[in-house]
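Straight from Swiss-Prot, the features:
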BINDING   R24, E29, Q48, D49, N50, R60, K73, H120, E144, K169  substrate binding site
MUTAGEN   H63 to A  Loss of epimerase activity
ACT_SITE  H63  active site, proton acceptor
MUTAGEN   K73 to A  Reduces the epimerase activity by over 100-fold
MUTAGEN   Y133 to F  Reduces the epimerase activity by over 1000-fold
ACT_SITE  Y133  active site, proton donor
Amino acid sequence: MMIVIKTAIPDVLILEPKVFGDERGFFFESYNQQTFEELIGRKVTFVQDNHSKSKKNVLRGLHFQRGENAQGKLVRCAVGEVFDVAVDIRKESPTFGQWVGVNLSAENKRQLWIPEGFAHGFVTLSEYAEFLYKATNYYSPSSEGSILWNDEAIGIEWPFSQLPELSAKDAAAPLLDQALLTE
């Protein structure tokens, strides 16, 4: 069983599982195809699962894939805590350029559904975090795109006071208006 929590962008959903716990530990169903499709209102096929580990203050993103290789992602944090962000990059969307952010952690067990047409990123809040995501399309290097994490046109309110640790690629990412020129 999952509880759906709507966000400021209607297509991006927080999924909170029913957790059964006692002195031995806990159990929850992290994914059920039928339940998931009922919750989001359409059929989805996940073709790739990814797992990353990041230390505190590492920021990954904002990443997306273009065109027919666009990816929907169902993400969660299995160890530690992250602040996870989705940015609407669908040019015809009424929420284009808007973002939503949510804390995902091993403790709250929440997941975030990010449909195709969004850029995605996260920053690690705990000493380290292990992050899991299911993707609806295969990774395609020729279709990948990125947006600079601190683009003022988007205005993400990241929850940190010092500059994050970035890959060279993420640090050199273009602003939103430049990133979408090749669409």
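Note that Cβ sites are derived from N, Cα and C of the backbone, with glycine treated the same way.
These numbers come from a predicted model, not from an experiment.
Structure with Swiss-Prot features highlighted.
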residue: R24; record: substrate binding site; Cβ contacts under 8 Å, 6 or more apart: none
residue: Q48; record: substrate binding site; Cβ contacts under 8 Å, 6 or more apart: K134, A135, N137, Y138, Y139
residue: N50; record: substrate binding site; Cβ contacts under 8 Å, 6 or more apart: L132, Y133, K134, A135
residue: H63; record: mutagenesis position; Cβ contacts under 8 Å, 6 or more apart: A119, H120, G121, E144, G145, S146
residue: K73; record: mutagenesis position; Cβ contacts under 8 Å, 6 or more apart: W113, I114, H120, Y133, K134, A135, T136
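When the record's substrate-binding residues R24, E29, Q48, D49, N50, R60, K73, H120, E144, K169 are compared pairwise by CA position, the greatest distance found is 44 Å. Every protein chain shown contributes to the tally, and the Cβ of E144 (substrate binding site) ends up with 14 other Cβ atoms within 10 Å.
Annotation note: Y133 (mutagenesis position) sits in a strand segment as assigned by DSSP.
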